[in-house]
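Features reported for this protein in Swiss-Prot:
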type     : residues                                                             : note
ACT_SITE : ASP190                                                               : active site, proton acceptor
BINDING  : LEU74, GLY75, ALA76, GLY77, ASN78, GLY79, GLY80, VAL81, VAL82, LYS97 : ATP binding site
DOMAIN   : 68-361                                                               : domain 'Protein kinase'
MUTAGEN  : ASN78 to Gly                                                         : Impairs interaction with MAP2K2/MEK2
MUTAGEN  : THR292 to Ala                                                        : Results in hyperphosphorylation of the RAF-dependent sites and prolonged ERK phosphorylation
MUTAGEN  : THR292 to Asp                                                        : Results in hypophosphorylation of the RAF-dependent sites and faster ERK inactivation
Amino acid sequence: MPKKKPTPIQLNPAPDGSAVNGTSSAETNLEALQKKLEELELDEQQRKRLEAFLTQKQKVGELKDDDFEKISELGAGNGGVVFKVSHKPSGLVMARKLIHLEIKPAIRNQIIRELQVLHECNSPYIVGFYGAFYSDGEISICMEHMDGGSLDQVLKKAGRIPEQILGKVSIAVIKGLTYLREKHKIMHRDVKPSNILVNSRGEIKLCDFGVSGQLIDSMANSFVGTRSYMSPERLQGTHYSVQSDIWSMGLSLVEMAVGRYPIPPPDAKELELLFGCHVEGDAAETPPRPRTPGRPLSSYGMDSRPPMAIFELLDYIVNEPPPKLPSGVFSLEFQDFVNKCLIKNPAERADLKQLMVHAFIKRSDAEEVDFAGWLCSTIGLNQPSTPTHAASI
């Protein structure tokens, strides 16, 4: 279907000239923002949603600790705790991430300054940013609240995520990574199911990407638990690029498709338990080296073997064959897509442009999938009355 010429983005200046969290909301800023948004290939619905978010954001003004009321805890990890909060002056519901750091004021100020880049990150595939500030020993990052939570939470309820749904997830992740790279020259650095957020409108967005080098350095010691999604080249301490994010996406897709973290691979017996039938393929083979393998504590599978020690797991990622999807359960296109993401040599691994034209992505893009309906029935959410773009089954 040919794309309609997008109508210009309409952004109205805040009536009282209030600041967008400390930055001027002068009309020149709005014009620059309007121009950037028009460069993005958005459909009508995406354009309207982004427009609505940015118009709401103008009403927020400077963020202060006293202006928030805690509603509930959404999750913890990556060195911080995330709360669902109400921003009393605007009445908006937000997600507020609190990161406790024992750091000097100069470092703290640099982190807040670097986080301001997030104001420029406006894409349907990136979680919206309201602002960042420091208060009582904690850095607060205030974001759009995604009512479906993260895909690791969805996976716990679903058991496994269907291939058609993962097709839509793959498109959103590739488009989000492409946007970060092309428009902001940054890579994500931490792609995993808990950093892919979803909502009842059927939107899929990336969060927690490495925009602040100083924050990455300050939190270096808290990243041990997430190393299981890191690429072999990154674990070996060699140069890494956005190709590393592609490995992490591939690993995440295998985990969500199979229903458990895929290293070490499930054996034939476990695959039979997971899928309720005999499953062929490499994933069912015994790990190549004699060892006492097991799964990391974070997986959701039926593997009764003792969990792998973290050093053993990292050694496995670097030295053993990469995970694969079991054949006979998933389409050949999906299997090939994952294989191209999980090539150990980053120079041979598919890049974002190649993945965007892969047969699996082309097929997934053409498929009508009610992502919002599937999500809401899986996790018990009420679906909003406005149908999602892909929900016209």
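Even glycines carry a Cβ here, placed using N, Cα and C.
This is the original sequence, none of the listed changes applied.
Here the features listed in Swiss-Prot are painted onto the structure.
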residue : record                       : DSSP class
LEU74   : ATP binding site             : strand
GLY80   : ATP binding site             : strand
ASP190  : active site, proton acceptor : coil
**Request:** Among the binding-site residues listed here (LEU74, ALA76), identify the one with the smallest other-Cβ count within 10 Å.
**Result:** ALA76
**Prompt:** Hey, how far is LEU74 (ATP binding site) from ASP190 (active site, proton acceptor), Cα to Cα, in Å?
**Reply:** 19
**Request:** Please report how many Å separate the Cα atom of the residue listed as 'active site, proton acceptor' from that of ALA76 (ATP binding site), as a whole number.
**Result:** 15
**Request:** List the same-chain residues at least 6 positions away in sequence whose Cβ sits under 8 Å from the Cβ of VAL82 (ATP binding site), in sequence order, or say none.
**Result:** GLU73, LEU74, GLY75, ALA76, ALA95, ARG96, LYS97, LEU98
**Message:** Test of understanding: give the count of other CB atoms lying within 10 angstroms of the CB of ASP190 (active site, proton acceptor).
**Reply:** 20
**Message:** As a test of the contact definition, list every same-chain residue at least 6 positions from GLY80 (ATP binding site) whose Cβ is closer than 8 Å to its Cβ.
**Reply:** LYS97, LEU98, ILE99, HIS100
**Complete:** The mean pLDDT across the domain 'Protein kinase' (68-361) is 89
